[in-house]
Amino acid sequence: MASTEEVSQERSENSIQVSMTKKPTFYARIGKRMFTGNEEKNPFDEVIITGLGNATKIAIGAASIMEKEDIGQIVKVQTAYFSSDRINRRIPKITIVLKKHPDFVAN
């Protein structure tokens, strides 16, 4: 289910890039809002959560919370290495794709 490859820095509107500064619940709430939408933004049917290095566990935690609360379903997990120009090494990256759970109702 997972693959390893070199990745670029492209990011789409339905993407959440997590960091170590916030907890997984914070990013799970953002994902829920992306599925719900608001006056300024239309809802998405798919959300992509990515994490680099030590933030991979935060990305996994956020996706797990969303799946446990029937907000989204994990449809794809991809691992890769991110090459940084600043440091001369490759950094592990995880990308988790969730689609809106069929039972999810925006409140």
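Along the chain as shown, the residues are counted starting at 1.
Placed from the backbone N, Cα and C atoms, the Cβ positions cover glycine too.
So, quick note: what you're seeing has the original residues, none of the substitutions.
While the structure shown retains the original residue, Swiss-Prot records the mutagenesis experiment LYS22 to Arg with this note: Results in a significant loss of nuclease activity. Taking the Cβ of LYS22 (mutagenesis position) as centre and 10 Å as the limit, one finds 14 other Cβ atoms among all the protein chains shown. Reduced to three states, the DSSP call for LYS22 (mutagenesis position) is coil.
Its own atom aside, the Cβ of LYS23 (mutagenesis position) has 14 Cβ atoms within 10 angstroms in the protein chains shown. Experimental mutagenesis is annotated in Swiss-Prot for LYS23 to Arg, with the remark: Results in a significant loss of nuclease activity.
Among the mutagenesis results in Swiss-Prot, PRO24 to Ala has the note: No effect on nuclease activity. The residue drawn here is the original one.
A C-beta separation below 8 Å, combined with a sequence spacing of at least six in one chain, links LYS32 (mutagenesis position) to MET66, ILE71. According to Swiss-Prot, the mutagenesis experiment LYS32 to Ala carries this note: No effect on nuclease activity; when associated with A-41; A-76; A-99 and A-100.
A simple way to gauge crowding: the CB of ASN54 (mutagenesis position) has 11 other CB atoms within 10 angstroms, across all the protein chains here. Among the mutagenesis experiments that Swiss-Prot reports, ASN54 to Ala is described with the note: No effect on nuclease activity.
Quoted from Swiss-Prot, the note attached to the mutagenesis of LYS57 to Ala states: No effect on nuclease activity; when associated with A-68 and A-93. According to DSSP, LYS57 (mutagenesis position) sits within a helical segment.
Sequence-distant neighbours of LYS68 (mutagenesis position) (same chain, 6+ residues apart, CB-CB distance under 8 A): none. For LYS68 to Ala, Swiss-Prot lists a mutagenesis experiment annotated as follows: No effect on nuclease activity; when associated with A-57 and A-93.
LYS76 (mutagenesis position) is surrounded by 14 other CB atoms, counting those within 10 A of its CB over all protein chains shown. Annotation note: LYS76 (mutagenesis position) sits in a strand segment as assigned by DSSP. Looking at Swiss-Prot, you'll find the mutagenesis LYS76 to Ala noted as follows: No effect on nuclease activity; when associated with A-32; A-41; A-99 and A-100.
Within the same chain, no residue at least 6 positions away in sequence has its Cβ under 8 Å from that of ARG89 (mutagenesis position). DSSP classifies ARG89 (mutagenesis position) as coil under the three-state reduction. According to Swiss-Prot, the mutagenesis experiment ARG89 to Ala carries the following note: No effect on nuclease activity.
Quoted from Swiss-Prot, the note on mutagenesis experiment LYS93 to Ala is: No effect on nuclease activity; when associated with A-57 and A-68. The number of other CB atoms found within 10 A of the CB of LYS93 (mutagenesis position), across every protein chain shown, is 21.
Among the mutagenesis entries in Swiss-Prot is LYS99 to Ala, noted as: No effect on nuclease activity; when associated with A-32; A-41; A-76 and A-100. The secondary structure of LYS99 (mutagenesis position), as reduced to three states from DSSP, is extended strand.
Where Swiss-Prot documents LYS100 to Ala as a mutagenesis experiment, the accompanying text is: No effect on nuclease activity; when associated with A-32; A-41; A-76 and A-99.
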Helix, strand or coil at LYS32 (mutagenesis position), per DSSP? helix
Could you check what DSSP calls LYS68 (mutagenesis position) once collapsed to helix, strand or coil? helix
